[in-house]
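Q: Annotations per Swiss-Prot:
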{"type": "BINDING", "residues": "17-23, 33-40, Gly66, 125-128, 157-159", "note": "GTP binding site"}
{"type": "MUTAGEN", "residues": "Thr22 to Asn", "note": "Constitutively in the GDP-bound conformation. Causes loss of function during vacuolar morphogenesis"}
Amino acid sequence: MSSRKKVMLKVIILGDSGVGKTSLMNQYVNKKFSGSYKATIGADFLTKEVLVDDRLVTMQIWDTAGQERFQSLGVAFYRGADCCVLVYDVNNSKSFEALDSWRDEFLIQASPRDPESFPFVVIGNKIDMEESKRMISSKRAMTFCQSKGNIPYFETSAKEAVNVEQAFEVIARSALAQEEAEEYGGDYTDPINIHDTTERDGCAC
């Protein structure tokens, strides 16, 4: 195993109240689903150890309240995030239309060093509902994601555990890449040439 230090990845889940943020988190971490979650007050988090490319990392997944009156709690929760997950309900057009403001809210509150490259993942949840109730097509959601810099997009059912594992695999990978970029980026903006052309003593083992 690698002797590199253990990595803690902070992931924030945002979206309107009732879109299934808590359900997604619980399905991924605990493999459980409940149809009777109460609205999250403030924020709550769960942790899960996962392997990303043979590297063991701990994901700290924050589930934040979707109610507007709790959005002011943001700064403390958003700071230090390595990835932001934007969740909407495919059967609720209002929750989809709110994604833009959730994304903007996150970028303002979290103040990532490089907002343009900060990793987001979009999840359209509740695909287990009747097709006739669906209000947001996959095409419309994908068009939105492409317009925001090709954000990865997943359609999930937290209830039936559809695509949840796959979505969080990409979330973990994106978060780790962001964490490493922050760790090694420092305050340098110019690329560093890692190929040293000078001769070195010793064997090339």
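Using N, Cα and C of the backbone, Cβ positions are placed for all residues, glycine too.
Burial and contacts for the listed features, if you can.
A: Thr22 (mutagenesis position) has a Cβ environment of 21 other Cβ atoms inside 10 Å.
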Q: Select one residue from Ser17, Ser23: among these binding-site residues, choose the one with the most other Cβ atoms within 10 Å of its Cβ.
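A: When each Cβ's neighbours within 10 Å are tallied, Ser23 tops the list.
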Q: Can you check which residues sit near Gly20 (GTP binding site), meaning Cβ under 8 Å from its Cβ, same chain, 6 or more apart in sequence, and list them in order?
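A: Gly20 (GTP binding site) has long-range Cβ partners Val87, Asp89, Asn125, Lys126, Ala158.
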Q: Quiz question: given the binding-site residues Ile127, Ala158, which has the greatest number of C-beta atoms lying within 10 angstroms of its own C-beta?
A: Ala158
